[in-house]
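Asks: Feature list, courtesy of Swiss-Prot:
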DOMAIN    6-139  domain 'MPN'
MUTAGEN   E31 to D  Loss of catalytic activity
ACT_SITE  E31  active site, proton donor/acceptor
MUTAGEN   H88 to N  Loss of catalytic activity
BINDING   H88, H90, D101  Zn(2+) binding site
MUTAGEN   H90 to Q  Loss of catalytic activity
MUTAGEN   D94 to N  Retains desampylating activity
MUTAGEN   C115 to S  Retains desampylating activity
Amino acid sequence: MTSSRLSLAADARDSILSHAREGAAGDPPAEVCGVLAGDSDARTVTAAHPVSNVAAEPRVAYELDPEETVSILEAIESAGDDAVGFYHSHPESDPVPSATDRERASWPGYVYLICSPDGRMTAHEWTGDEFRELSVAVE
């Protein structure tokens, strides 16, 4: 992946934000997460697939449920699409990579989209050493 831009389908954006708002409305608020599907070469996201957050501290961290993630990745591949990356929310902080996000990032070349319940979102490619910010275009 070489583009510095992520194209995000409006339906996928709406799904991600709805999921983030559900997590933020919890008591206590919790980060939500999921898998982004589409065309990895074009860096285009056409669908967002929610995955349960199984982190020990879901208010400040996320961990994709491994079994759900494998099932979703298989379904994406079966549909002829690619896993473009992952999304998660920051219900009580800005949508930028946290120290925890940096420590736990483990998929070089994939997109990590972070959103807040107020609709702000950022996207970053994990290089294996750092996050490289991407512009986000909703289409």
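Using N, Cα and C of the backbone, Cβ positions are placed for all residues, glycine too.
So, quick note: what you're seeing has the original residues, none of the substitutions.
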Asks: Given the recorded positions H90, D94, D101, tell me which ones have a C-alpha lying within 10 Å of the C-alpha of C115 (mutagenesis position).
Replies: H90, D94
Asks: Other than H88, H90, D101, which residues of the same chain sit close to Zn(2+)? List them in sequence order, counting a residue when its Cβ is within 8 Å of the Cβ centroid of the site.
Replies: E31, A61, Y62, S89, P95, P97, S98, T100, Y112, I114
Asks: For D101 (Zn(2+) binding site) and H90 (mutagenesis position), what Cα-Cα distance in Å is obtained after rounding to a whole number?
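Replies: Per the Cα atoms, D101 (Zn(2+) binding site) and H90 (mutagenesis position) stand 11 Å apart.
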Asks: How many of the residues that make up the domain 'MPN' (6-139) does DSSP mark as helix, as strand and as coil?
Replies: 34 helix, 47 strand, 53 coil
Asks: Average the pLDDT scores across the domain 'MPN' (6-139) and report the rounded value.
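Replies: Residues in the domain 'MPN' (6-139) carry a mean pLDDT of 96 in this prediction.
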